[in-house]
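Here's the structure, in structure tokens; my notes come after.
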Amino acid sequence: MSTFQIHYFASASTYTGRNTESLPAPLPLSSLFDTLEAKYPGIKEKVLSSCSISLGDEYVDLVSDGEKSGNEGLLIQGGDEVAIIPPVSSG
């Protein structure tokens, strides 16, 4: 079975209790939040709604509630790395 790595930072790591985990690939990018919500109930609203997502070394838009992001056709492939990056504040 092919897998991809997902990296959790800050509040995403705290919520999941993990820094990284492997998930089955391929996975449509548009299904990522629903997949994580099934594993970690409440994460979508409490954490993911304000996070950025990177696939490899590029940020990607992931829009929910039926809106279009232009990334609906992207597939997360085996060996890919995804990062969940909460907002960063600076002073």
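Glycine too: its Cβ is placed from the backbone N, Cα and C atoms.
DSSP classifies Tyr8 (mutagenesis position) as strand under the three-state reduction. Tyr8 (mutagenesis position) counts 25 other C-beta atoms within 10 Å of its own C-beta, drawing on all protein chains shown. In Swiss-Prot, the entry for mutagenesis Tyr8 to Cys states: In cnxG141; impairs molybdopterin biosynthesis. The structure shown retains the original residue.
Every protein chain shown contributes to the tally, and the Cβ of Ala10 (mutagenesis position) ends up with 14 other Cβ atoms within 10 Å. The mutagenesis experiment Ala10 to Asp is recorded by Swiss-Prot, whose note states: In cnxG24; impairs molybdopterin biosynthesis.
Here Ala12 (mutagenesis position) comes close to Ile43, Val47, Leu48, Cys51, Ile84, Ile85, Pro86: these same-chain residues lie at least six apart in sequence, with C-beta atoms under 8 angstroms from its C-beta. Listed in Swiss-Prot as a mutagenesis experiment, Ala12 to Val is described as follows: In cnxG20; impairs molybdopterin biosynthesis.
The 10 Å shell around the Cβ of Glu21 (mutagenesis position) contains 15 further Cβ atoms across the protein chains shown. Quoted from Swiss-Prot, the note attached to the mutagenesis of Glu21 to Lys states: In cnxG100; impairs molybdopterin biosynthesis.
Swiss-Prot gives this note for the published mutagenesis Ile84 to Asn: In cnxG2; impairs molybdopterin biosynthesis. Over all protein chains present, the Cβ of Ile84 (mutagenesis position) has 24 other Cβ atoms lying within 10 Å.
Experimental mutagenesis at this site is recorded by Swiss-Prot as Gly91 to Arg, annotated: In cnxG4; impairs molybdopterin biosynthesis.
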C-alpha spacing of Glu21 (mutagenesis position) relative to Tyr8 (mutagenesis position), in angstrom: 9
